[in-house]
Each structure stands twice: as C-alpha cells, then as structure tokens.
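Undergrad: Summarising the annotation, Swiss-Prot assigns FAD binding site to 82-110, 360-373. Swiss-Prot lists 558-612 with the feature domain 'FHA'. The mutagenesis experiment P125 to A is recorded by Swiss-Prot, whose note states: In aba1-3; ABA-deficient phenotype. Listed in Swiss-Prot is the mutagenesis experiment G160 to S, annotated as follows: In aba1-6; ABA-deficient phenotype. Under mutagenesis, Swiss-Prot gives G386 to E with this note: In los6; reduces plant size, accelerates flowering and increases transpirational water loss.
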Amino acid sequence: MGSTPFCYSINPSPSKLDFTRTHVFSPVSKQFYLDLSSFSGKPGGVSGFRSRRALLGVKAATALVEKEEKREAVTEKKKKSRVLVAGGGIGGLVFALAAKKKGFDVLVFEKDLSAIRGEGKYRGPIQIQSNALAALEAIDIEVAEQVMEAGCITGDRINGLVDGISGTWYVKFDTFTPAASRGLPVTRVISRMTLQQILARAVGEDVIRNESNVVDFEDSGDKVTVVLENGQRYEGDLLVGADGIWSKVRNNLFGRSEATYSGYTCYTGIADFIPADIESVGYRVFLGHKQYFVSSDVGGGKMQWYAFHEEPAGGADAPNGMKKRLFEIFDGWCDNVLDLLHATEEEAILRRDIYDRSPGFTWGKGRVTLLGDSIHAMQPNMGQGGCMAIEDSFQLALELDEAWKQSVETTTPVDVVSSLKRYEESRRLRVAIIHAMARMAAIMASTYKAYLGVGLGPLSFLTKFRVPHPGRVGGRFFVDIAMPSMLDWVLGGNSEKLQGRPPSCRLTDKADDRLREWFEDDDALERTIKGEWYLIPHGDDCCVSETLCLTKDEDQPCIVGSEPDQDFPGMRIVIPSSQVSKMHARVIYKDGAFFLMDLRSEHGTYVTDNEGRRYRATPNFPARFRSSDIIEFGSDKKAAFRVKVIRKTPKSTRKNESNNDKLLQTA
C-alpha cells in the first residue's frame, strides 16, 4: 500500500491549515550514533570543555533512554494480564486493537463475526466522522490509513437539510472546516464489512473467538470469568462489554431493562445510482412531517438511503411489499427521494425499528465496564453511534495503560477498578450531550413543517397559500446560529485528549476550491449538476408521447413550435398542439443553467416550480427553469412536460443504464 502524504503543523492555525506543502516528522531512534570529532580540541581549552560537556550530555541522554527502555520492558512484562471483550463489532474490535497496541493480552468473543450484528451485508456502509478517524489514528495510524483509503469522503462536499417536497436547501452543514482547522481527517463512509475485515485483520485471528456468545460472567474481585453459551469459561483481569444494544453483559450488571423505542421504523437500502450533483453534495436529510429521508454517497457508484416513518413498533410489510409502501409514504416528494427508491431492488431493502438507550451515570461495576452501544446506543441521526464507540475505545485503553504505568512506578498492584471509573467519568458528559443531540435531531427532522396548515387536518387547506410555518423560520434561525459551534465541538471537542497524535490533514482530503461559494450561493451549487436534461411528457392529456432531450450547446439555439422548419439552423422541438404557436418559445443554455423565453406566443408559456407555484413566463425575457419543474406550452395542459436531469453514466455500467431507463419510464 502506497504511503499517503500528510500535512503536519506543530502550531496549526485555528482558522486555516496549509494544504499546499507536505511536512513530515522524522522520529528519533532510541539507538543513535553521534560523530564527536567536531568536538575535539586541546585539553583544558574551551573546545575541550565543550567536548566533555557534549559527551556527558550524550551519556546522560543514553542513560535516560536505557532507563526508559528498562521501564518499558518491565511494563510490557507486567502487561501480560488478560483483557476480555464481549462483542466483535466495531467498538469491540477497535478497543481490542487499542489494548493490544498498548501491550495487553486480549481475547474477543463474538457470536457471529460475519453477521454485523445480525443484519448481514445489506446493512451497508457506516459513517466515520472526523472525531472517530482522529481517535483511530491515535490508536493505530496504519489501520486508520487503510480505513480512510477504503472509505468514501463526504465531508469535503455540501451536506445538510432540505425540504422533502421541493428539494430546496434548508440548512447546509460545514463538516470540512472544523476538521481542517483542527488538523483532523475529513468524514468518510465505509462498508461495515470492509471496516470489520480491516479491524479483525489488525487485531489478529489468535485474539478473536468466533461463534463464542458470552451469556454470563463472574467477578471474584481479583479476576473475571466469562461464561459462553456452549459452557466454556475464560478467565481474565477485566471484562469489557461491547455486545451492542441488547447487551447480555449490561443485563447481568444492572438487570434487564427495556430499550427506548424512538417512535420510528426505518427502511434502508443501497442503490446503484449516481446523482447529477455527486461532485458537490455528500449527503442530504429530506425533512417532512412525521417522516424523513436520508441519502448519502457511499462510493463505487452507489447511494445508501434511510427512510424514517412514525408508527408503532413491531410492524411488518406484505411479502415484497416494502418498496410499494415506501412510494405510498413518500408520494409527492422530490425526485432526489423517488429516484433512489426506483433504483433500489426490493430484496435490497431492510426494515428495522429504531431504539436507543440512555447512558445513565453508572457504566460498570468492579472489574467490568461497558462500551459503545451496550451502554449508550444512539439514534442514527447524528451519525455518531459508532464514532462514540471508537472514542470510548481509545479512552479506555489509555486509562488502563496509565494504571499499568503507575503500578510500575509505585511497585503496587494495578488498580483496575479505579482506571475503569476514570474512563467512565471522562466519557460520561460528552456521550450524554451527543446522545441528547441525536434525539433532538430526530425530533427536528420529523416535526418539520414547510407551510402553515401542514398536519392541521381540517385546516390543511391553508398550505395552498404557501405561508412559511413559524417553526420552520424560527428553527432555521436557531440552526444557522448554533450549528457551526455544535459541529466544531462534536467533531473536534475530543481531539485534545488524543495523546501522541499531531494535528494533521491528508492532502487527499482537500476540498474543492469552490466549497465556500457553494455554502453561500445555492445557484452556484445548482450549476454544478452534471447530467442529461430531459423534457418528459406530463399528464394523461399530453399530446406528445416521446421524451425530449435538451442540448447543452450554448451556440446552438433551440426553438419550440408547432411546425417543423427545415431552414432553421438549430434544434427544433415540434409540438402538434392547437395552443402551441409556430414560434412559441426558445430554450437557452448558459453557464450550467437552462432558461426559457416565451416568443410572444398567443396562449403563453407557464412554469410550475418545485414548490408548486405556477406563473406565466414574461415574453422575450429568459426565465430560469430547474429539475422537477413543470413547463406548459399553452394553457390547456396538453403540451406539459416535467424537467428531469439524469446523470450520464458510462456505457459499460449496464445496471446504471437500466436504472436511467427505468427513471425515464417512471418519471
């Protein structure tokens, strides 16, 4: 694997990191040789004095290194104590890696290493944000590089909240600046299977016991013994429960307790689909009333999506009926949502109810503690569930290592119990705040109302007046103010605890130079769309049956009219309708955008935008139209077309081509 260039800064600027140069630290070897010939001089002279002083300095430094090596040797010898880990998910494997790197003897017990918590390969990718990637770097830089190379960067693009019906931006998230300003890796998504394979390979086959389900444990005060489902028993010095939201270790510690149902069921799937704005947008959260939809680029020409809907737990769909129900739930939503559903195969869709667990004030007892979902399972809305488990893993390994060092210095037994308490205390507040944020994000996403009248039953007619809902206006004001500080703390608030990790940004993480412009200018962001533009016949009464492809040649004019014109040098769209004039309208492409100009037609040209507002185009004045708009040539709706933008895919990707054909047929 080729090395990746790094940009290091000893004193990084809080506002900007230089991505233009590469600085590399050269580690100092413990075994070093110095040429002392330059210090030779006359005995008793200044040069001789300096020579003796330099030699003494070297001897002192050598003695210090030898003392440190002896201390490390003693420490490594004492660290042959055993750490038991229940659960081989992300949290369990990352902690096992961290503990192993610190010199501990680790054993991981997992009931089914191939299942990814029972949801198989279709559960898809997981988002690893900057804070977790930095913690992983502090644990093992080589493993972190493998993860980052295998992942798809989303933090270098626009991410945020949009209106589910219109698809217009509500709030944009800047996850790049907090990472770059603090010298952190940029957020990525990676396949769970790939991530688990990388971690398992780094931990080692000799450490992981597959098909080993921990059902009980015994804490004698000096040792901990785990009991497997098959009756086997293993003894160690401490036990870490990383066995997920339904943790058996947690139940045995504190008694059985019910997880908290979020009120939402979640459908999820992966589609072979490339959006037209893939270069500029990483992920979106589409907001709605009592439902919301999340889509994210996961690399390799694939998109992952989650569809949340408020309903009681325990529901089920008819056989092969999930896709049909999703179209019913999200009927009338924007093309960004519907296109993904169309492109997803029925068998690639999973459904699960969403639960979480409140962290609580006590994470463990005696020589047993908990980590990740087993103590603070979160709703997926912040994308921080796995990230918090990785942070937990680093901190727990650090506290155990500090306890060993203290025992070596004081020649006293290792205080395992106190080290576990310190781990819990150091993590409790941050985890509780982010856990609460995840719950709040779910509430905000599902109670969103674009217009006054939404969700008001008999008063729903008010929505036709398009009066912005007060909650929408106030919510946006609050989010605009609070979001930058919140993201800065979530992504960078733990970085100061990552001992031994210098602030650094990978040169390959550099964002597009236009990123700041995209944040501030929706129009500039929209012009980054790359795809073919189509006019698709709209409505049962449309007099045209074929789909029309628009040209993006700025030098070739395009005229819409009722009669062909052999002498016309440009593109001619002929619509045989009584309300379409001979020279009805002109379509213009300029600087990445399409415009429509009515040529003083008798019956006019009308545009209905993605928020449902219909207006008549002013004659001889170019009017911008966008994807999902409805264009009517004449007022009788017999020449109505829906604007559609579809990414142009390589001819070799037949599956994507068939998806594009499917989108054209179903639009």
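Note: Cβ is positioned from N, Cα and C throughout, glycine not excepted.
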Undergrad: Please identify which of G88, G160 has the densest Cβ environment, defined as other Cβ atoms within 10 Å, among these recorded positions.
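TA: Ranked by Cβ atoms within 10 Å, first place goes to G88.
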Undergrad: Would you kindly give the Cα-Cα distance separating G386 (mutagenesis position) and F361 (FAD binding site), rounded to the nearest Å?
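TA: It is 20 Å, counting Cα to Cα.
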Undergrad: Who sits close to K100 (FAD binding site): which same-chain residues at least 6 apart have their Cβ under 8 Å from its Cβ?
TA: V106, V203, G204, V207
Undergrad: Pop the Cα-Cα gap between P125 (mutagenesis position) and G160 (mutagenesis position) into the table, whole Å please.
TA: 19
Undergrad: Going by DSSP, give the three-state secondary structure for F361 (FAD binding site).
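TA: Reduced to three states, the DSSP call for F361 (FAD binding site) is coil.
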Undergrad: Per DSSP, what is the residue count of the domain 'FHA' (558-612) in each of helix, strand and coil?
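TA: So the counts come to 0 helix, 24 strand, 31 coil.
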Undergrad: For D373 (FAD binding site), which residues in the same chain are close in space, meaning a Cβ under 8 Å from its Cβ, but six or more apart along the sequence?
TA: G89, G91, G244, I245, S247, R357, G385, A389
Undergrad: Averaging the per-residue pLDDT over the domain 'FHA' (558-612), what integer do you get?
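TA: Result for the domain 'FHA' (558-612): average pLDDT 92.
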Undergrad: Roughly how many Å lie between the Cα atoms of P125 (mutagenesis position) and G88 (FAD binding site), rounded to a whole value?
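TA: G88 (FAD binding site) has its Cα 17 Å from the Cα of P125 (mutagenesis position).
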Undergrad: I need the least crowded one of these binding-site residues (R82, R367), counting other C-beta atoms within 10 angstroms of each C-beta.
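TA: Each of the binding-site residues R82, R367 was scored; lowest Cβ tally within 10 Å is R82.
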Undergrad: Please give me the CB contact count at 10 A for V94 (FAD binding site), counting all chains in the structure.
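TA: There are 31 of them.
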Undergrad: Under 8 Å between C-beta atoms and at least six apart in sequence, can you list the same-chain neighbours of G386 (mutagenesis position), or say none if there are none?
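TA: The list for G386 (mutagenesis position) reads I90, G91, I126, Q127, I128, A132, G372, given in order along the sequence.
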Undergrad: Where does D373 (FAD binding site) sit in the DSSP three-state scheme?
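TA: Its secondary structure by DSSP: helix.
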Undergrad: Among all the protein chains here, how many other CB atoms are within 10 A of the CB of F361 (FAD binding site)?
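TA: A 10 Å sphere around the Cβ of F361 (FAD binding site) contains 9 other Cβ atoms.
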